[in-house]
Structures are given as structure tokens and as C-alpha cells.
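Copied over from Swiss-Prot, here are the features:
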type	residues	note
ACT_SITE	Asp170	active site, nucleophile
BINDING	Lys132, His150	ATP binding site
BINDING	Asp170, Asp172, Asp394	Mg(2+) binding site
BINDING	Asp170, Asp172, Asp178, Thr204, Ser207, Ser308, Asp363, Lys371	IMP binding site
MUTAGEN	His150 to Val	Increases catalytic activity especially at pH 5
MUTAGEN	Asp172 to Asn	Loss of catalytic activity towards IMP. 3.9-fold increase in affinity for pNPP and 422-fold decrease in catalytic efficiency at pH 8
MUTAGEN	Tyr176 to Leu	Severe loss of catalytic activity
MUTAGEN	Asp178 to Val	Partial loss of catalytic activity
MUTAGEN	Arg218 to Leu	Loss of catalytic activity
MUTAGEN	Asp363 to Val	Loss of catalytic activity
MUTAGEN	Trp365 to Tyr or Phe	Loss of catalytic activity in presence of ATP
MUTAGEN	Asp367 to Val	Loss of catalytic activity
MUTAGEN	His398 to Val	4.7-fold reduction in affinity for IMP and 1.4-fold decrease in catalytic efficiency at pH 5. 6-fold increase in affinity for IMP and 7-fold increase in catalytic efficiency at pH 8. Increases catalytic activity in presence of ATP
MUTAGEN	Phe403 to Tyr	Increases catalytic activity
MUTAGEN	Phe403 to Leu	Reduces catalytic activity in presence of ATP
MUTAGEN	Phe403 to Ala	Partial loss of catalytic activity
MUTAGEN	Arg406 to Leu	Severe loss of catalytic activity
Amino acid sequence: MKNLDINTFDNIEDIPLGSSEQDPYDFFTLSDRNVMNSDMKKNIVQWNSRYSYNQLKNKDSLIMFLVEIFRSLFVSNCIDKNIDNVLLSIEEMFIDHYYNPQHSRLKYLIDDVGIFFTKLPITKAFHTYNKKYRITKRLYAPPTFNEVRHILNLAQILSLEEGLDLLTFDADETLYPDGHDFNDEVLASYISCLLKKMNIAIVTAASYNNDAEKYQKRLENLLKYFSKHNIKDGSYKNFYVMGGESNYLFKCNEEATLYSVPENEWRHYKKFVDYDTVQEILNISEKCLEKVIKDFGLCAQIQRKEKSIGLVPNKIPSLNIKNEQKNYMIKYEVLEEAVIRIKKEIIKNKITAPYCAFNGGQDLWVDVGNKAEGLLILQKLLKIQKKKCCHIGDQFLHSGNDFPTRFCSLTLWVSNPQETKACLKSIMHLNIKSFIPEVLYENQ
């Protein structure tokens, strides 16, 4: 940990705060003006509102693009011979996109590709992964979607040589199983260790208004670990929780409990959305969800909160009852259908306020605000550049609420807390000379 180089900015002037000009997309004004302009902010809004069949499972465009390249090499039986030349070409495209994200060749080939805030060493990442799993020696099983996802994660981790100032996490399926509370001492130890070197935030869709106790309950075991290891050195001050995507901010005090941060300390970094617009988004969503329940005969209910609305099963499935009926479960494809219907209606009503309609796997939620806005608030509050911020999450498809963070942060796409631990272990040991990235395949 001693060698993890974390740089901070002494003055707010060190980071330009973007244009003061107001436009319909000003909630995406970023901390370094030279990376994102108004057209790119508009592009984020358009992709946040995109709806198509292609957003279904494992349809990430960049990963599928690489899968097809590797698969063509595999089919032609020349992956072992030609892989270096192919990786060099891919890396050149990545570098071109890093310098010119709006007009790169990669952008023309993959129109929804995110922004690269670091140069991705895909060649080194592939060979690291191949050294352990020997992809190039396989005869009948071509590289898969998840393998390419892991390789891109490795490339992103290997690009962090300058260190990080802010590490953010999704909650469910990233830090703990969906619907559960945090309960992993090893993961807590990794987060605690990194907290001594950087700011860490959990950016979650969970919306309990400003009720710090409810967030405290979900994270109780993590905060207990902080009470033993992060109070004396004051590193507990580096921990944040952003609830409701971007609507409620909490910090940790010296008793390792959460408290609500006064709005006057951070609300000016957030786009103002008036009450009528909030209600319009929720009303449109509620009408769509009522129609979905009727059309598909769902055993589900609508839950409406201050700035969010959700479709949840009437009963959560039990893992212990084998013969229990499962007809109350909502099919993944039905949730996707509902997300697309809601986005379509919001677009028709020409609403430009930040929002997020996402498929949670077992339920669906629509929030006023989104994780991109949540990350941008933290970046501005802490005066941190986007290339020094990394978000770890499991919902990076177009219908997932982590997707917008690709336009304002580095990202690592995990599928479970075990993969999160592997990523953190690699980040902790990144600048050690004998460092070998932790490679964790999905089924291990």
C-alpha cells in the first residue's frame, strides 16, 4: 500500500470547472473542460434515453466488437500466431479514441462507446489473462463475452499507474448480493485499507430520503470495521454514501455512523429540477408500470417515493423453500420491456432533467437523477479529475444504472462481490514491482 501514489489538488483553481454558460444539459458540466463539451453532454442524455432491443443481456457494443475480432481469429485457427498484430491495431484505435473521443475510428465503428480517460494497455492485459487461462491454446471454445469483460477490466486497472483520488461502488451485486446487507469482512478490509489513501463512496439507487439510519443498517458491518481501523488516523472522513443515485449525500463521523451532509454544501453542484418536473417523470412512469402489470398479468406492486418509483414483486423468492411457486417472479425481458416503454414516454414528453430507468434483475426503478450526476457531484465537491475517479458496478448495459458513469469516470464492470474483491486486490498492489493482477473468472 505504501507505493500507491495518490495525488490531490491543493487549490480549486487547479481544476477548471467548465463553462459557466447554461444549456439544457448543464448538469453534465464536468471538472476538466477540455474533455467534454456541450455536444458530448448532449450525447450522454441521448444514450441515457436510448431504447432498443440491443440493450438486452450481454449486448455491450465494445465487448461484442472485441469478441467478434477474437472469434474470427479463433475460427481461422490463427489466434496464437496473429494475436499480437491484432492487439496492436486495437490498442492504436483505443489511443486514437483517448485523444479524439468524438471523431475517432472507434467512435464511428461503435457509436455508443464511452469515453476513455486513460490509455488502455489491452495488449498487456490480454497476455496477463492468457498466461493464466491460455485462451490461445483452446481448440473448440472461442473467447467469451465475460472473458473479454475481464480483459478490459485488467486493462483499466493497469492504466492506473498515477493512482486514484476517488473510488466509487454500486451496492447490490457489487458489494453484497441483491437485497442483502454488507457482510464480507475481507471486502471490508480492502475498502478500509484503500480508504487511508483515497476518497471512497458508495453510489446506490437505494432511496430512503435523508434517513441515515436505513443506509447505516445496510452498511453496518462495513462501518463497524471502520470503527476499528479508520477512526484513529481520521481516514473515516474520506467515506461517502450517495443515495437515490444523486439525491442524498451522507458522510461518516468519528463514531463510524452516517449523517446527512447539509444540502448547502453540495446541492449547487446538482442540476435544479423543479417539483412539477419530478412529478411529471413519476406520473409518466407510474402510468407505464400500471399498463405493464395489466398487460403481463404480473404479481407485482408499484412503490412510489419522493424522487423514485419502482415495480417490485409482491413476494421476494426464498432460497430455502424448494417447492415454492415462482410465478411472482418478473421475467428479465418483461423488466426490459417496461424500461423501454418508460424511456420512450419520457422522450415523447421532451423532459431533459437527469433521470434513470433501470432493470435491477428482480425489480425495476425510475429515479430522478442518475449515477453520472452522482459521480459528478462528488468530483466537483472533492475537486477530483475524471481520470482519477473509478466506478465499480455490475449494471453497465444500456438498461443498467451504472451505464451513464462511462461518460464521466473510469469504470470496472463486475458481476459479483468476488470480482469486486479481485479488482480491489489488484488496485492495492498496483505499484509493487512484483505485481500480478488478480484474475478472477466468473465461476470461481
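Backbone N, Cα and C atoms are what each Cβ position is placed from, and that goes for glycine too.
None of the substitutions listed is reflected here, since the structure keeps the original residues.
Overlay of Swiss-Prot annotations on the structure.
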residue: Asp172; record: mutagenesis position; Cβ contacts under 8 Å, 6 or more apart: Asp178, Gly179, His180, Thr204, Ala206, Gly360, Asp394
residue: Tyr176; record: mutagenesis position; Cβ contacts under 8 Å, 6 or more apart: Phe182, Asn183, Asp184, Pro417
residue: Arg218; record: mutagenesis position; Cβ contacts under 8 Å, 6 or more apart: Ala171, Asp181, Phe182, Ala206
residue: Ser308; record: IMP binding site; Cβ contacts under 8 Å, 6 or more apart: Ala205, Ser207, Gly244, Leu282, Trp365, Val366, Asp367, Val368
residue: Arg406; record: mutagenesis position; Cβ contacts under 8 Å, 6 or more apart: Gly114, Ile115, Phe396
Arg406 (mutagenesis position): secondary structure state under DSSP, collapsed to three categories: helix
Of all C-alpha pairs drawn from the IMP-binding set Asp170, Asp172, Asp178, Thr204, Ser207, Ser308, Asp363, Lys371, the farthest apart lie at a distance in Å of 19
List, in sequence order, the residues of the same chain other than Asp170, Asp172, Asp394 whose Cβ lies within 8 Å of the centroid of the Cβ atoms of the recorded Mg(2+) site. Phe169, Ala171, Glu173, Thr174, Leu175, Asp178, Gly393, Gln395, Asp402
For each of the recorded positions (Lys132, Lys371, His398), count the other CB atoms lying within 10 A of its CB, then report the residue with the highest count. Lys371
Can you tell me which recorded positions out of Asp170, Asp363, His398, Phe403 are within 10 A of Lys371 (IMP binding site) by Cα, answering none if there aren't any? Asp170, Phe403
Where Asp363 (mutagenesis position) and Phe403 (mutagenesis position) are concerned, what is their Cα separation in Å, rounded? 17
Candidates Lys132, His150, Asp170 (recorded positions); nearest Cα to Phe403 (mutagenesis position) turns out to be Asp170
